[in-house]
Amino acid sequence: MGCFSCFDSSDDEKLNPVDESNHGQKKQSQPTVSNNISGLPSGGEKLSSKTNGGSKRELLLPRDGLGQIAAHTFAFRELAAATMNFHPDTFLGEGGFGRVYKGRLDSTGQVVAVKQLDRNGLQGNREFLVEVLMLSLLHHPNLVNLIGYCADGDQRLLVYEFMPLGSLEDHLHDLPPDKEALDWNMRMKIAAGAAKGLEFLHDKANPPVIYRDFKSSNILLDEGFHPKLSDFGLAKLGPTGDKSHVSTRVMGTYGYCAPEYAMTGQLTVKSDVYSFGVVFLELITGRKAIDSEMPHGEQNLVAWARPLFNDRRKFIKLADPRLKGRFPTRALYQALAVASMCIQEQAATRPLIADVVTALSYLANQAYDPSKDDSRRNRDERGARLITRNDDGGGSGSKFDLEGSEKEDSPRETARILNRDINRERAVAEAKMWGESLREKRRQSEQGTSESNSTG
C-alpha cells in the first residue's frame, strides 16, 4: 500500500495552539532537529527553517556533533556501480517515494540498500531532505542506519544498512508456503523493538518526532529478526511549548491513519500510537490492515477486531491461525488489551508509547515454551472456565477475569491486570537490587572491620 493524501486539508505547516499539552519538557541534551527543511545543512551549528508565511525560525543544535551531517556523500556513479546500473536482479521492492535496490559499495565492500527517489514525485525532494536530516541526527538501535546519500543534479538517492530479512510485512503477508510463520515469541520481540524505536522519536528527540507512517512494510528486520524503523520521509516535528498538536496535510497509509488525523489533519504522538496498535494487531492476527480479498465486514482489520474485544470467548479467534495454537492464552489476552488501548477512537484515551514499551517488554520477556504447552494450556483453560462461571454469578473471578463488571471494560481490565503484573516484576527486581546492595555494604563493612583489627 502506498502513501496517500486524503481530504483537502490546508497545507499549513504551522503549529496551532490549544488549551492543553500532554507533552513534558525535554532535556537540553536530547537530539534536536529542524522542521520544514528547504535544503541540506552545510554543517553549521544552526539550521534555518522557513514557514509558509516566509518568517524564519532557528533551532539550535547541540555542540556535541549532532548538528553535523555524519552521512557520507556519494556520487551517482558510485551507486550505479554498486547496483550494477540498478539492474532488475538487484531490485528489492518499492519503498516510500522510490524503488529500493541491493548493492555493494566498491570502496568498502559493504552490502547496502539504495533507495532511488522518484524524480517525478511532487514531494520527493522534501521527503529526501527530511529523511537525510532525521536519520543523520537520530540514532537508535531500532532506527535504520543511514550510511549516506546522493544529490547529484536531479538524482536523489539514500543509502542504508542492508536489512537481510526484509520487512515485517514480508513475514506476515507475503510468506512463501514453504517458510515457517513467525512464532509468538518472535512477534512479541518485534513489537517491543518497534515500540522502542517509536519511543525514542517521541520521548528522546527534542522536539518530539512524529513518524506519521508507521506500518508493517516500514519495519525492517536484521539478523535475529531485530526490528528497525525505516522511511522517515513523512516524519514531522511534534508540538512544542503549549501546543498539543501539529496541523498538516493528511499523509499516510490507508488503514493505519488515526481517525482524528484523517478527519482534521491534527497530528500528535498519539496518532503514531494508533498506527502502532494496527501493526500490533497485524502481528497478533496475521491479517492485513486492509484486505480487499476478505469477506465484507472483515476487510478493515480494526473494524473487524473491535467487536471481538468485547467478548472474551472470541479472543482466541483473533490469534493468527498460522500460530497453530502455540501461544500462552493469558499473554494473548494481555497483548489484545494493549492493541485495544492503542486503537481507541479518542486520542486522549490511548496510552503513551512509553507505557506500551513497558507492557510489551514484559510480554517479550515471558518467553513461551512449546514443550510446556500442555500444562500451561490446561491452566489457562481452567482460568477461562472460571470466567464463564463468573458470568453466571458463580466462581471466584480469578486473575483471568478480563472484563470486570461490564463487557465494554474488558480491555481496560486486562490492562489493569497487565500493569499489576508489571509492577510486581518491578518490585521483585527492586527488591533484588536492594538486597544485593545491602549485602555489598555489609561485605565492605566486614572487610573494613577485619582490616582495622589486623592493623590493631
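Cβ atoms here come from the backbone N, Cα and C positions, even for glycine.
Quoted from Swiss-Prot, the note attached to the mutagenesis of Gly2 to Ala states: Slightly affects plasma membrane location. Abolishes plasma membrane location; when associated with A-3 and A-6.
As a published mutagenesis entry, Cys3 to Ala appears in Swiss-Prot alongside the note: Affects plasma membrane location. Abolishes plasma membrane location; when associated with A-2 and A-6.
Phe4 to Ala appears in Swiss-Prot as a published mutagenesis result, with the remark: Affects plasma membrane location.
Recorded in Swiss-Prot as a mutagenesis result, Cys6 to Ala carries the remark: Affects plasma membrane location. Abolishes plasma membrane location; when associated with A-2 and A-3.
Taken from Swiss-Prot, the feature domain 'Protein kinase' applies to 86-363, supported by sequence analysis. Predicted-model confidence for the domain 'Protein kinase' (86-363) is 89, expressed as mean pLDDT.
Annotation source Swiss-Prot lists ATP binding site at Leu92, Gly93, Glu94, Gly95, Gly96, Phe97, Gly98, Arg99, Val100, Lys115, citing sequence analysis. Gly98 (mutagenesis position) has a Cβ environment of 22 other Cβ atoms inside 10 Å.
The note that Swiss-Prot attaches to the published mutagenesis Gly98 to Glu is: In pbs1-5; strongly impairs RPS5-mediated plant resistance to P.syringae.
When other Cβ atoms within 10 Å of the Cβ of Lys115 (mutagenesis position) are tallied across all protein chains shown, the result is 24. For Lys115 to Asn, Swiss-Prot lists a mutagenesis experiment annotated as follows: Abolishes kinase activity and RPS5-mediated plant resistance to P.syringae.
The active site, proton acceptor annotation in Swiss-Prot covers Asp213, and the record cites sequence analysis as its basis. Within 10 Å of the Cβ of Asp213 (active site, proton acceptor) there are 23 other Cβ atoms, across all protein chains.
Here Swiss-Prot notes a mutagenesis experiment, Ser244 to Phe, with the remark: In pbs1-6; strongly impairs RPS5-mediated plant resistance to P.syringae.
Listed in Swiss-Prot is the mutagenesis experiment Gly252 to Arg, annotated as follows: In pbs1-2; strongly impairs RPS5-mediated plant resistance to P.syringae.
Within the group of binding-site residues (Leu92, Val100), the Cβ with the highest number of other Cβ atoms inside 10 Å belongs to Val100. Closest to Gly98 (mutagenesis position) by Cα-Cα distance, out of the recorded positions Leu92, Lys115, Asp213, is Lys115.
Straight-line distance linking the Cα atoms of Lys115 (mutagenesis position) and Asp213 (active site, proton acceptor), rounded to a whole number, equals 17 Å. A simple way to gauge crowding: the CB of Glu94 (ATP binding site) has 13 other CB atoms within 10 angstroms, across all the protein chains here.
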